[in-house]
Amino acid sequence: MAHIPEVLPKSIPIPAFIVTTSSYLWYYFNLVLTQIPGGQFIVSYIKKSHHDDPYRTTVEIGLILYGIIYYLSKPQQKKSLQAQKPNLSPQEIDALIEDWEPEPLVDPSATDEQSWRVAKTPVTMEMPIQNHITITRNNLQEKYTNVFNLASNNFLQLSATEPVKEVVKTTIKNYGVGACGPAGFYGNQDVHYTLEYDLAQFFGTQGSVLYGQDFCAAPSVLPAFTKRGDVIVADDQVSLPVQNALQLSRSTVYYFNHNDMNSLECLLNELTEQEKLEKLPAIPRKFIVTEGIFHNSGDLAPLPELTKLKNKYKFRLFVDETFSIGVLGATGRGLSEHFNMDRATAIDITVGSMATALGSTGGFVLGDSVMCLHQRIGSNAYCFSACLPAYTVTSVSKVLKLMDSNNDAVQTLQKLSKSLHDSFASDDSLRSYVIVTSSPVSAVLHLQLTPAYRSRKFGYTCEQLFETMSALQKKSQTNKFIEPYEEEEKFLQSIVDHALINYNVLITRNTIVLKQETLPIVPSLKICCNAAMSPEELKNACESVKQSILACCQESNK
């Protein structure tokens, strides 16, 4: 028998009046309960409970009495509240409703600060000649005709060819212009499954899955395969869709320096050693997350080194190839073909967009058959978002056939991309003001202000901007207005305006939603080329853009 310390009493004394009162209450309560069917079971429960813990009986009785009193008091409370309500006539109620002004959904100060962005957004009205468009801005107050378009992501322009147009017309006649709903609820038609097969065949994977919106593909796929306790190691310059995917994954996320394989290996080695010491009950899923051609900088991910590291440390590789599919490789098959590697073994999950080089809309995911099957029951965007219209799907199937039979468009695009890059990278007059961050193989050229020029003109650095963003995020401020950043955005827009007004050339700023960004980023200009341009057209347009950059930068120095 266990020894009982002397400090504990052998019994807890109960005051006599409590014992007497409880005895009378129990006697009469017992008489009442014995007259009720099933009451003997309640009596038996109370006896056992009271024998083990007398105070428990008191607490339970008190709670029962409180519940009865609370229930009985509710009707009276309702009556008192009803009496306090003003007796208004219908006319008075209508007058109050008419006078009521709801609070704005958006902070008016934020609307004023962002209004210039809306005014500067171009709207395409028509395209009489390929790559030459008519646009309007600021609610039709500005109109520009015969503008040379260097802002389109339709890199191959195959969707604008007659064979694809004929396929689209036929599909609309046969299928109409919309889908019935999500894929699992009669949204998918035969053409959707045909395109999934075509994508898998073209890119050399076991399967593929279509998504209605390319922006939602990554944020739906990655969370479908991760949970709490899993580990993700991501590049610190991934785009907003991938950032959303990381936030929704519920995993522990680590970042390595942009395209720095030494930084990545050090981090992978550290995590592997940490896992050995922790002796986890289950092996976590582990992913390396990066992009093929980076959305915000245009440079290239080193796939061979990434594949070696993911095999060495037993990680899976997730690559967003929104801007590399249709652009890289001899036949436009993306990052793996560019490095002469087998996609099925090099990359575990590939996310792509049909709204860029393929010239349609929506997104897709490539991988093995098990991964594809799991998405159909576990990916939110696949299960709950509406399917693509049939004509957008058949157009991509036709584009893939054209790419497979003839790679002239891809080869032309790659030559123009290199020419675009060399035109700006080799110009010494620009080096004091802007730097080219893109790879020569990227169809999108990114121009950022040099750190020295940004610091001199706007008084901040990329690191300082990120620190300010992080501080605002900790304060839960959704309206992230940072004046130096806004001034730089307006300055870059002045370059866009100068090229448009003086040379009829349309370029664009890199669209950044600052309040959504969670990683370091700075504004940049974007210049896009496509396979339908002639080398001479592109050269002349590049010269015009360079003149606009020099004019605005030199003017600001005065």
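Counting starts with 1 at the first residue shown.
The backbone N, Cα and C atoms fix where each Cβ goes, and this holds for glycine too.
Every residue here is the original one, so none of the noted swaps is modelled.
The annotation that Swiss-Prot gives for the mutagenesis experiment CYS180 to Trp or Tyr reads: Loss of activity. No effect on interaction with LCB2. Under DSSP, CYS180 (mutagenesis position) is assigned to coil, being neither helix nor strand in the three-state scheme.
Here VAL191 (mutagenesis position) comes close to THR171, TYR175, ALA390, VAL393, THR394, SER397: these same-chain residues lie at least six apart in sequence, with C-beta atoms under 8 angstroms from its C-beta. Where Swiss-Prot documents VAL191 to Asp as a mutagenesis experiment, the accompanying text is: Loss of activity. No effect on interaction with LCB2.
DSSP gives VAL191 (mutagenesis position) a helix state.
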